[in-house]
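Taken from Swiss-Prot, the feature active site, nucleophile covers Ser162, and the record attributes it to a curator's inference. Per Swiss-Prot, active site, charge relay system is recorded for Asp191, His262, and the stated evidence type is a curator's inference. Where Swiss-Prot documents His81 to Ala as a mutagenesis experiment, the accompanying text is: Reduction of activity. Where Swiss-Prot documents His161 to Ala as a mutagenesis experiment, the accompanying text is: Total loss of activity. Quoting Swiss-Prot on the mutagenesis of Ser167 to Ala: Slight reduction of activity. Among the mutagenesis results in Swiss-Prot, Asp191 to Asn has the note: Total loss of activity. The residue drawn here is the original one. Experimental mutagenesis is annotated in Swiss-Prot for Cys248 to Ala, with the remark: Reduction of activity.
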Amino acid sequence: MAKLLLLIFGVFIFVNSQAQTFPTILEKHNSEKITDVFHKGNFQVTNNPIRVKRYEFSAPEPLIIISPKEAGVYPVLLFIHGTMLSNEDYSLFFNYIASHGFIVVAPKLFRLFPPKLPSQQDEIDMAASVANWMPLYLQVVLQRYVTGVEGDLEKLAISGHSRGGKSAFALALGFSNIKLDVTFSALIGVDPVAGRSVDDRTLPHVLTYKPNSFNLSIPVTVIGSGLGNHTISCAPNHVSHQQFYDECKENSSHFVITKYGHMDMLNEFRLSPIAVTMSLMCAQSFRPKATMRRTLGGIMVAFLNAYFRDDGRQYYAIIANRSLAPTNLFAEKKGFNFGFATTYAQL
């Protein structure tokens, strides 16, 4: 009996010491510019996106590349745009990510003239083709336009917004009809959407409606918009960020930028006509979009730094102290409990 009591006491002391350690670490590093991720990074970025036409450099789809100018080796982010949008509609957001030392590759999978309206499965396969293009040709393009810059495909992340967010999950989960020649090392869903409702989802069906069911062994974060499910709902309940996060496994994270809408990370100007229409249709905040881009971009940079640069200080600090973000933020991570609201609706 005495041994049992001693064991219980020892476990209590260990757990309590671990609970105290994390806030101490955060307090120590709060003075070390934790919020730098929420400001433009230190890297100068290519003045204009590198535009690669279809078949140019053997590219399977037209794409843009945004890169730091400074010679070096950088992680790569493959980003899939949202429903009927253009990759160019995100150029300011991509510049923000690149300014923190990342190369962004963003294919264009939809066009109005001449019409190109791919199915979701088509989009997944097209994105897979672009992923397979990168080992052979990304460096060729970079050498042409930015001397001394290299993409590190050992640190390749897949991401996407809206329908493109679902495509990113589908690609990571193996739903492509095209065998991948690359390995994704991280996954970021930006307000992913699987359809208009549970009964009206696009094919293939990625969501299973079973908790922790996604067969993913890589780090995952899901970032949603708080107004995405407001009328007119462009990210409806049960087919958007909360459901995707629920189906992720242990150690994944979830953020909600509560005061912003589904399209609020897009450029203010230089938008495609459909992007303008979609932005007006979806619930939006009318707050500065630059703040949305800083918050979204900062979370993504902190997440990628944690897993690609072995520096998780900013990532964990944001989860534990949401007030570090430029706007209202909900954050949670499976396996961690900081005593906050358990859903963003409770804020």
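Using N, Cα and C of the backbone, Cβ positions are placed for all residues, glycine too.
In this structure the noted substitutions are not present, so the sites keep their original residues.
What you are looking at is a predicted structure, and each value in this text was computed from that prediction instead of being measured.
Features as recorded by Swiss-Prot, highlighted on the structure.
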residue : record                           : Cβ within 10 Å
His81   : mutagenesis position             : 27
His161  : mutagenesis position             : 30
Ser162  : active site, nucleophile         : 27
Ser167  : mutagenesis position             : 32
Asp191  : mutagenesis position             : 29
Cys248  : mutagenesis position             : 23
His262  : active site, charge relay system : 32
Checking your reading of the structure: which of the recorded positions Ser162, Asp191, Cys248, His262 lie inside a 10 Å Cα sphere centred on His81 (mutagenesis position)?
Ser162
Length of the line joining the Cα atoms of Ser167 (mutagenesis position) and His161 (mutagenesis position), in Å:
9
Of His161, Asp191, His262, which is closest to Cys248 (mutagenesis position) if I measure between C-alpha atoms? They're all recorded positions.
Asp191
Specify the secondary structure state of His81 (mutagenesis position) as given by DSSP, simplified to three classes.
coil
Three-class DSSP secondary structure - His161 (mutagenesis position):
strand
Assigned element (helix, strand, coil) containing Ser167 (mutagenesis position), judged by DSSP:
helix
Where Ser162 (active site, nucleophile) and Asp191 (mutagenesis position) are concerned, what is their Cα separation in Å, rounded?
5
What three-state class does DSSP give His262 (active site, charge relay system)?
coil
Asp191 (mutagenesis position) to His161 (mutagenesis position): how many Å between their Cα atoms?
6
